Amino acid sequence: MQRTLVLIKPDAFERSLVAEIMGRIEKKNFKIVSMKFWSKAPRNLIEQHYKEHSEQSYFNDNCDFMVSGPIISIVYEGTDAISKIRRLQGNILTPGTIRGDLANDIRENLIHASDSEDSAVDEISIWFPETKMETDN
């Protein structure tokens with residue numbers, strides 16, 4: 001079984017889409033291993049999470065958005081969880097995906113999902129330092 005990190009972003013709460021997003025993932029038979037609700041995530045966690053983008057012009061705006069409201073951090077587990085949840089997440093131009101069907105903006109796009117095994121390990125350690133990472137790959 002492979003583990004991956006998902007963040008449900010502030011716009012999902014603002015638009016009452018949290019259950020819809022989590023339901024789409026649940027219907028694909030992924031198991032929640034750990035979950036935390038953050039009424040306002042600490043900015044240092046957000047900055048650490050997005051550190052690879054720290055030199056980009058959008059970094060501060062993205063961090064501001066991520067601390068603008070509640071988020072949920074979730075560790076999901078399942079076969080090929082990283083690639084399958086990334087496909088389910090999609091992008092705003094791909095119908096049939098979470099972002100394609102529900103997102104309105106490139107930044108305020110409802111969900112983040114780890115894009116690789118290395119990212120999953122790193123991101124899970126940021127949001128769930130107490131969780132041991134186990135993968136099948």
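Keep in mind that glycine also has a Cβ here, set from the backbone N, Cα and C atoms.
In the structure as shown, the Cβ atom of His112 (active site, pros-phosphohistidine intermediate) sits within 10 Å of 18 other Cβ atoms. His112 (active site, pros-phosphohistidine intermediate) carries a strand DSSP state (E or B). According to Swiss-Prot, the feature active site, pros-phosphohistidine intermediate maps to His112, an assignment based on sequence analysis.
Per Swiss-Prot, the feature ATP binding site maps to Lys9, Tyr58, Arg86, Arg99, Asn109. The DSSP secondary structure for Tyr58 (ATP binding site) is coil.
In the structure as shown, the Cβ atom of Asn62 (mutagenesis position) sits within 10 Å of 16 other Cβ atoms. In Swiss-Prot, the entry for mutagenesis Asn62 to Leu states: Increased affinity for NTP and decreased affinity for dNTP. The structure shown retains the original residue.
Classification of Arg107 (mutagenesis position) by DSSP places it in coil, neither helical nor stranded. Swiss-Prot gives this note for the published mutagenesis Arg107 to Gly: Complete loss of affinity for pyrimidine bases.
If you take the Cα of Lys9 (ATP binding site) and the Cα of His112 (active site, pros-phosphohistidine intermediate), they are about 7 angstrom apart, rounded to a whole number.
Lys9 (ATP binding site) carries neither a helix nor a strand DSSP state and counts as coil. Neighbour counts of Cβ atoms within 10 Å were compared across the recorded positions Arg86, Arg99, Arg107; the minimum falls on Arg107.
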